[in-house]
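Structure below; questions to follow.
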Amino acid sequence: MTVKLDFEECLKDSPRFRASIELVEAEVSELETRLEKLLKLGTGLLESGRHYLAASRAFVVGICDLARLGPPEPMMAECLEKFTVSLNHKLDSHAELLDATQHTLQQQIQTLVKEGLRGFREARRDFWRGAESLEAALTHNAEVPRRRAQEAEEAGAALRTARAGYRGRALDYALQINVIEDKRKFDIMEFVLRLVEAQATHFQQGHEELSRLSQYRKELGAQLHQLVLNSAREKRDMEQRHVLLKQKELGGEEPEPSLREGPGGLVMEGHLFKRASNAFKTWSRRWFTIQSNQLVYQKKYKDPVTVVVDDLRLCTVKLCPDSERRFCFEVVSTSKSCLLQADSERLLQLWVSAVQSSIASAFSQARLDDSPRGPGQGSGHLAIGSAATLGSGGMARGREPGGVGHVVAQVQSVDGNAQCCDCREPAPEWASINLGVTLCIQCSGIHRSLGVHFSKVRSLTLDSWEPELVKLMCELGNVIINQIYEARVEAMAVKKPGPSCSRQEKEAWIHAKYVEKKFLTKLPEIRGRRGGRGRPRGQPPVPPKPSIRPRPGSLRSKPEPPSEDLGSLHPGALLFRASGHPPSLPTMADALAHGADVNWVNGGQDNATPLIQATAANSLLACEFLLQNGANVNQADSAGRGPLHHATILGHTGLACLFLKRGADLGARDSEGRDPLTIAMETANADIVTLLRLAKMREAEAAQGQAGDETYLDIFRDFSLMASDDPEKLSRRSHDLHTL
């Protein structure tokens, strides 16, 4: 043990000893101050550590709560469970570290302050008392006169006693100083050692805890990397869809209701206004859904659904042109009826078509469930003749020659129409009326999901078919359309799906064929095409269109302009040229497939449109084809004359009837201020005058809320049949009436 104070110097009580005493006392006083400060800091550290520990445990609980949010995700649940257990173990180790730190502070530092320094203070007090007593004895002994022997002897005895007491206390003080000096070194170093060992134990336990998760962390990192890549792809797709939807929204397009095929059949959902059945007849907006062969609605998601039609097979749907509100249709069941209102004409047609398709799907499913049937049970088609009829003025199936079977047989008799256009399943009973192809029920559902701007789906057995539409289907067909939309399939070595392929494969094929148009024959650059005749000088001839073998006597057998001349035309100009006399439906379909605007305006011919061009050619089928593909029945030329004006001027009664059925504006006036009725009266065309006056009467009755009678429908139906089946007779009739 190193001796800081020399005992010999202590006995001598030399100035060196006194100086050493003062120095040691100053050091011990500073030590006491610093130890007390360390204790205070340690107490603050422990308090902060416990706050940190409590906050950390609350933080871990918050992480655990994330696993209970939303639907269970196994990967996230496993990750959070493993990491929260590990974090809790680390926090337990941290609590042990705090306890060890507190114990070390109490055992080493606090003991040193309370016990070691207390003995030092007592020894110091005794030392200085002894020093004062010795000083007083020395002074008294020195002051005793020589003549006072007795007093001198007493003073000497007191001095000896004081010196002995001082020396004993001085030796005790010196010993206490030396002991406290050494104890200070040992206790402080032991305190630091224990503190570091507690820290080492804490971090060692944390390292071991995290090491157990090392492999899992690596695997999770790889999985997260893949998830990030997938998320980036999804984000890119969402951004692209966001841009498309934003452009669509800025373009003023209406949102379409959701239509898809679900496990319980066709599913369509969207908002409709519903008229209450109470005395006030109030209208309320509700969320309607067609699913599981039922029509239901609800106000809020958590509200129970209200069933409007329990079984779609026992109901019919019809338009309500006589209603005070626009865009109304009625669903009529055996026990009640429900008047509904869409937001626009297009949404109205979508909803009506969806209800009809759902009715068809319900009957098809019932027929599959009940098959095979006996000969006496019937086919099951005629039983639903009135259930799916659209009360819009079209021909009902019961009035068609031959009924349902006649339409199916007539359409399927066209070359290639006996099997589905997209998957080749035999006996298709659905059709896309704007494309002119037949489809199986599964492909028809996929076509319906594309939207009516790509494909308008109708049932061959369940929907009403106007005679001109049946004839249009027979003029086009699967072979012609596939020669257009599948022109490069063999060159691209693409495999066409078969009847046994999955829905996903068929859906991918149909999307690539009609939406992406991957298999079309590529046209020259737009820069190289023109709207006039011929082609630019120096440009090589365009390869001819796919060879199409038409039937003799049909529109497909009419001569077409040379392919070299057509190939140099803009798709819109090509559509315009093909719509003229003589019209060519295959070329028109080809132009539309290549992006032709169905309302393309020919500035060189008085801003005429393809529909006006087809009207001039008196082609009922070309006009029907253009209208089915979105042609505007009211778009006028530079003289302010629309298709109805031109049909009236030219005396084409069948076309006038067609345009009136498609909503042509009766009050539209040309640049000379004449409406179609004025023109018809000037040309003395009795048939067209009759049609126009009937249409005006129908409008007036609808404006007054009157239901009207069936005469209007019967007359229009007769003219439609005559225009489709015997157009020459209709032309002769118009000529005879004109000459009377």
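Including glycine, each Cβ sits where the backbone N, Cα and C put it.
Given the structure is predicted, the values throughout are model-derived calculations rather than measurements.
Found this in Swiss-Prot, in case it helps:
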- 1-226: domain 'BAR' (DOMAIN)
- S29 to A: No effect on interaction with ITGB1 (MUTAGEN)
- 265-360: domain 'PH' (DOMAIN)
- F280 to W: Preserves membrane binding and ability to tubulate liposomes (MUTAGEN)
- F280 to A: Reduced membrane binding and ability to induce liposome tubulation (MUTAGEN)
- 405-527: domain 'Arf-GAP' (DOMAIN)
- S554 to D: Enhances interaction with ITGB1 (MUTAGEN)
- S724 to A: Loss of phosphorylation at S-554, interaction with ITGB1 and ITGB1-dependent cell migration (MUTAGEN)
Taking the Cβ of S29 (mutagenesis position) as the centre, count every other Cβ atom within 10 Å, in any protein chain shown.
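S29 (mutagenesis position): 12 neighbouring Cβ atoms within 10 Å.
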Sorry to bug you, but what's the C-alpha spacing from F280 (mutagenesis position) to S29 (mutagenesis position), rounded to the closest Å?
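Cα-Cα distance, S29 (mutagenesis position) to F280 (mutagenesis position): 98 Å.
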By DSSP, what is the split of the domain 'Arf-GAP' (405-527) into helix, strand and coil residues?
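Taking each residue of the domain 'Arf-GAP' (405-527) in turn, the totals are 54 helix, 11 strand, 58 coil.
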Measure from the Cβ of F280 (mutagenesis position) and count the other Cβ atoms within 10 Å, all protein chains considered.
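F280 (mutagenesis position) is surrounded by 7 other Cβ atoms within 10 Å.
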Per DSSP, what is the helix/strand/coil residue tally across the domain 'PH' (265-360)?
19 helix, 45 strand, 32 coil
